[in-house]
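Residues or ranges marked as domain 'S5 DRBM' in Swiss-Prot: 11-74. Under its natural variant annotations, Swiss-Prot gives Lys26 to Ile the following note: In BSPC 111; spectinomycin resistant. Variant annotation in Swiss-Prot: Gly28 to Val, described as In rpsE1; spectinomycin restistant, not a ram mutant; the structure shown retains the original residue. According to Swiss-Prot, the natural variant Gly104 to Arg carries this note: In rpsE9; suppresses S12 mutation K55D. Lethal in the absence of the S12 mutation. While the structure shown retains the original residue, Swiss-Prot records the natural variant Arg112 to Cys with this note: In rpsE8; suppresses S12 mutant K55D. RspE8 is lethal in the absence of the S12 mutation. In Swiss-Prot, a natural variant is listed as Arg112 to His, annotated with the note In rpsE7; suppresses S12 mutant K55D. A ram mutation.
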Amino acid sequence: MRRIDPSKLELEERLVTVNRVAKVVKGGRRFRFAALVVVGDKNGHVGFGTGKAQEVPEAIRKAVEDAKKNLIEVPMVGTTIPHEIIGRFGAGNILLKPASEGTGVIAGGPVRAVLELAGVADILSKSLGSNTPINMIRATLQGLSELKRAEDVAKLRGKSVEELLG
């Protein structure tokens, strides 16, 4: 899989969660902030990143930097995805279904952020299993990265799209 250069894209970022995490030491607890950010250009490119620091803005900056390193390309057919797929990561499963134009993004929380920043305008999604934000995002991105257009599958099989679709 080739790496996507973030400097050539106009990326928009969206903060999904900020968590206060603690490290318990002899003298008490040491608090830090963990941020989860999704970035995308609303045109088929999306990624997520995590960052941890003692201050919230610094954690967010680190998360954005990380997200730009983890961009994936999302194949689209018009305003939706080419086919139904279940993205799996850990205990989090996300069902992604293509929808007709005008349906909108039917998704909850973190999944909505990923799909909107990827540029998918019409889609149905359902969270199955764990709904921990990071697992939902990872499952969604795993599902989106496995999508294939009919043209790509036809090319791999050495057939025309008409032959493939019957």
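The backbone N, Cα and C atoms fix where each Cβ goes, glycine too.
Don't expect the noted substitutions in this model, because it carries the original residues.
A map of Swiss-Prot features onto the structure.
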{"residue": "Lys26", "record": "variant position", "Cβ neighbours (10 Å)": "4"}
{"residue": "Gly28", "record": "variant position", "Cβ neighbours (10 Å)": "8"}
{"residue": "Gly104", "record": "variant position", "Cβ neighbours (10 Å)": "12"}
{"residue": "Arg112", "record": "variant position", "Cβ neighbours (10 Å)": "18"}
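Note on proximity: of the variant positions Lys26, Gly28, Gly104, the one nearest Arg112 (variant position) is Gly104, by Cα distance. Counting residues of the domain 'S5 DRBM' (11-74) by DSSP class, helix then strand then coil, yields 14 helix, 38 strand, 12 coil. Mean model confidence of the domain 'S5 DRBM' (11-74) amounts to 95 (pLDDT, 0 to 100 scale). Between Gly28 (variant position) and Gly104 (variant position), the C-alpha separation comes to 48 Å. With respect to their backbone Cα atoms, Gly104 (variant position) and Lys26 (variant position) stand 52 Å from each other.
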